[in-house]
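Swiss-Prot gives this note for the published mutagenesis Gly82 to Pro: Almost loss of activity. Tyr294 to Phe appears in Swiss-Prot as a published mutagenesis result, with the remark: Almost loss of activity. Loss of activity; when associated with F-344. According to Swiss-Prot, the active site, proton acceptor annotation covers Tyr294. For His296 to Ala, Swiss-Prot lists a mutagenesis experiment annotated as follows: 13-fold decrease in catalytic efficiency. Here Swiss-Prot notes a mutagenesis experiment, Tyr344 to Phe, with the remark: 322-fold decrease in catalytic efficiency. Loss of activity; when associated with F-294. Per Swiss-Prot, active site, proton donor is recorded for Tyr344, and the stated evidence type is a curator's inference. Experimental mutagenesis at this site is recorded by Swiss-Prot as His346 to Ala, annotated: 11-fold decrease in catalytic efficiency.
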Amino acid sequence: MSVLPGAAAIAGIGATEFSKNSGRSELQLACEAVLAAIADAGLEPSDVDGLVTFTADTSSEIHVARNTGIGELKFFSRVGYGGGAACGTVQQAAMAVATGIAEVVVCYRAFNERSGVRYGLGQAGRQMDQGADSAAYAWLLPFGLNTPAQWVAMFARRYMHEYGATSEDFGRVAVVDRKHAATNPKAWFYQRPITLEDHQNSRWIVEPLHLLDCCQESDGGQALVVVSTERARDLPHPPALIWGAAQGSGYDQHMMTSYYRSEITGIPEMGLVGQQLYAQSGLNPSDIGAAILYDHFTPLVLPQLEELGFCARGEAKDFIADGNLEIGGRLPCNTHGGQLGEAYIHGMNGIAEAVRLVRGTSVNQPGDVTNVLVTAGTGVPTSGLILGADR
């Protein structure tokens, strides 16, 4: 029996503005986000004794601590695999709090991903990954399979072949996200919704992906404060309890290129995450009132819905077409606009939106939301959360 479910909660969220050129260092972005989250929780930097971030983050825990007035650290950790780390940072923070290792842990991610190193350029546009991953890329890069969009296009084309999905089916994900972003003043695409025709007319990046199937490249930072549920109840905001937190890596897992499995149209690592989340929380898909699904590329939203039990394999296209991801639908999704509409902060801004949904303060609040399921990056070893109200 896990000691984790309900033992810890997210009590504070904070972010910088989301832009295309922040004009400041990644360390400054990290510190601004961390301080904003601490203030939102009604705490002081001196209360913090733990920090968690991504292995990809350039702002080390000790430098964030030094520059924010945080003192001694009893817990510090990093989670790997790019966007797959997002919910994993909260899992590690919650485990530290639940076991008494630390009392106040801040999770953060900050980068200049548009004005600095652009992930969209893939391995051709930045220093190549080292170690064993470089050997795996040797089977891809020399043949021109260099960028995340290209890697996902391979998956998307096979999914279309197997289940009859179309570019329009992918486009409906983008339309919903941009609709939600259009009413979110913090979103980059605030007041700029799109139509399915706009999606279809946007230029090809790599078939079958149009430009509007691809997430943004953003500058910004996001942070979250995790404390015990008991302590969170005495802080300013209604706590978002962590009812489930899990990581998952599937059989024959690769980084965005798991093409060697017997069946490549699913994302079994997300299925593994979902199984753990439901088991920990005692919930099932019908109990989930809203979702934040990692949307770096629209095609990968469809198999997430299937792996997590919201619809059967191959039926996500119909689930979406029926309006289920809309504010008034069965599963309001990415109410902040997602990474397509608000910003690409490796999924951390999505966790913050889940907290707002539990608090009842989202700009696109779909009524009372008791439980929110959040996912991290897909195509890589990944993670997920179920956040909910105090029971």
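Backbone N, Cα and C define each Cβ position, glycine as well.
Residues as originally present; substitutions not included.
On the backbone, the CA of Tyr344 (mutagenesis position) and the CA of His296 (mutagenesis position) stand 8 Å apart. Taking each Cβ in turn and tallying the other Cβ atoms within 10 Å, the top scorer among the mutagenesis positions Tyr294, Tyr344 is Tyr294. Between the C-alpha atoms of Tyr294 (mutagenesis position) and His346 (mutagenesis position), the distance comes to 9 Å. Under 8 Å, Cβ to Cβ, and six or more positions away along its own chain, His296 (mutagenesis position) finds Gly83, Pro148, Val152, Cys214, Cys215, Gln339, Tyr344, Gly377, Thr378. Between the mutagenesis positions Gly82, His346, His346 has the most other Cβ atoms inside 10 Å of its own Cβ, all protein chains included. Annotation note: Gly82 (mutagenesis position) sits in a helical segment as assigned by DSSP. Gly82 (mutagenesis position) sits 7 Å from His346 (mutagenesis position), taking the CA atoms of both as reference points.
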